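S.K.: Relevant sequence annotations retrieved from Swiss-Prot are reproduced here:
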type	residues	note
BINDING	Gly111, Glu112, Phe113, Gly114, Ser115, Gly116, Lys117, Thr118	ATP binding site
VARIANT	Lys5 to Asn	In strain: TB2
VARIANT	Lys5 to Gln	In strain: TB1
VARIANT	Ile58 to Thr	In strain: OH3
VARIANT	Lys201 to Arg	In strain: OH2
VARIANT	Ala214 to Val	In strain: OH3
VARIANT	Ser286 to Gly	In strain: TB1
VARIANT	Asn289 to Asp	In strain: OH3
VARIANT	Asn289 to Ser	In strain: TB2
VARIANT	Thr306 to Ala	In strain: TB6
Amino acid sequence: MGEDKREIKDITDLPGVGPTTAQKLMEAGYTTLEAIAAATPQEVSQATGIPILTAQKIVDAAREALNIDFKTAYDLKIESMNIKKITTGSRNLDELLGGGIETKTITELFGEFGSGKTQICHQLSVNVQLPEDKGGLEGKAVYIDTEGTFRWERIEQMARGVGLDPDEVMKNIYWIRAINSHHQIAIVDKLFTMVKNDNIKLVVVDSVTSHFRAEFPGRENLAMRQQLLNRHLHQLMRLADIFNVAVVITNQVMARPDVFYGDPTQAVGGHVLGHAPGVRVYLKKSRGNKRIARVVDAPHLPEGETVFAITEWGIRDPE
């Protein structure tokens, strides 16, 4: 008789995982069945030193235990009914996004400095805590800060703006400063345990590319940079999909020298970043406190743009 997959509740229940192997897996950030099932055998082997064939068996067993298999289109339709949305605070912006920021996907906000990327991330970290009938998910947020842009004072203002207790709101935002690209990747690996065991509904990475660009400059380092960035983005995609959370990443822009007409700016990160997010939103400055948002890539949304405002109390529609 084979081992009943329903008996596998923890990584220590997986066939071939004794105390030593379990310790290696946990030290590498693979602390849950979901984290192992979402990884490739190569990733597990490289991170732990476990032989590739053993890693293959462990990953296969984790996937079988979680019943990762083919689904019908009807199954996907039923699953889509579980997708939730977080209000941005601006009705205009919500309508552009089809109702708000979706769970089970990555939303990328890209634009130049001062275009509103970090402001929206702060607002979402507050709004995710609202009741569902007010556009929230009654959940907590994780804020991975790579550039030191997080401000608790701004959270305080925004919390007051939506009628929530600022101190209670701040207690429900887990902030961490990522010091380099490998630390950033390790943080996301750890989130597979955090998200499973806590009521986390939003993960923010602000910004997703800055460390990778700084640490791997030049064309000679491009392949390594893109490989690491690809792994990082796929972990975020798996996190969003497995746990039904919203993932929001910010990104910088650069000018394309080959564009002579129209807007020459594009998001950094190349094709790797271009394929990962489910929704890509380009933000631009306008007059005063107004900003322009344009959906540039989303399979379920039409391309379009709208105007929102950054006010004392947060993201709002312009007056």
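Quick reminder: no glycine exception, Cβ is built from N, Cα and C everywhere.
Where a substitution is noted, the model still shows the residue that was there originally.
How about a rundown of where these features are and what they're close to?
M.R.: DSSP assigns Gly116 (ATP binding site) to coil, not to a helix or a strand. Taking the Cβ of Gly116 (ATP binding site) as reference, residues of its chain lying under 8 Å away and at least six apart in sequence are, in sequence order, Leu109, Leu283, Arg291, Ala293, Phe308, Ile310, Ile315.
With a cut-off of 8 Å between CB atoms and residues at least 6 apart in sequence, the same chain places Leu14, Pro15, Gly16, Val17, Thr21, Leu25, Ile36, Pro41, Val44, Ile50 near Ile58 (variant position), listed in sequence order.
There are 23 other CB atoms within 10 A of the CB of Lys201 (variant position), with all protein chains counted.
Sequence-distant contacts of Ala214 (variant position), defined by Cβ-Cβ distance under 8 angstroms and a gap of at least six in the same chain, do not exist.
Sequence-distant contacts (6 or more apart, same chain, Cβ under 8 Å) of Ser286 (variant position) comprise Ile292, Val307.
Taking all protein chains in view, 15 other C-beta atoms sit within 10 angstroms of the C-beta of Asn289 (variant position).
On its own chain, Thr306 (variant position) has Asn92, Leu93, Glu95, Leu96, Ile292, Ala293 as residues at least 6 apart in sequence with a Cβ closer than 8 Å to its own Cβ.
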S.K.: Cα-Cα, whole number of Å: Asn289 (variant position) versus Gly114 (ATP binding site)?
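M.R.: Computed Cα spacing between Asn289 (variant position) and Gly114 (ATP binding site) is 10 Å.
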S.K.: Note the Cβ centroid of Gly111, Glu112, Phe113, Gly114, Ser115, Gly116, Lys117, Thr118, the recorded ATP site, then list each other residue of that chain whose Cβ lies within 8 Å of it, in sequence.
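M.R.: Near the ATP site, the remaining chain residues are Gln119, Leu283, Lys285, Arg291.
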S.K.: Let me know how many other Cβ atoms fall within 10 Å of the Cβ of Gly111 (ATP binding site).
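M.R.: Gly111 (ATP binding site): 23 neighbouring Cβ atoms within 10 Å.
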S.K.: Tell me the coarse DSSP state (helix, strand, coil) of Ser286 (variant position).
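M.R.: Looking at the DSSP assignment, Ser286 (variant position) belongs to neither helix nor strand, so coil.
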S.K.: Between the Cα atoms of Glu112 (ATP binding site) and Lys201 (variant position), what distance do you get, rounded to the nearest Å?
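M.R.: One finds 27 Å between the Cα atoms of these residues.
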S.K.: To see if you understand the setup: which same-chain residues, six or more apart in sequence, place their Cβ under 8 Å from that of Thr118 (ATP binding site)?
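M.R.: Those within reach of Thr118 (ATP binding site), by Cβ under 8 Å and sequence separation of 6 or more, are Thr149, Phe150, Asp206, Thr250.
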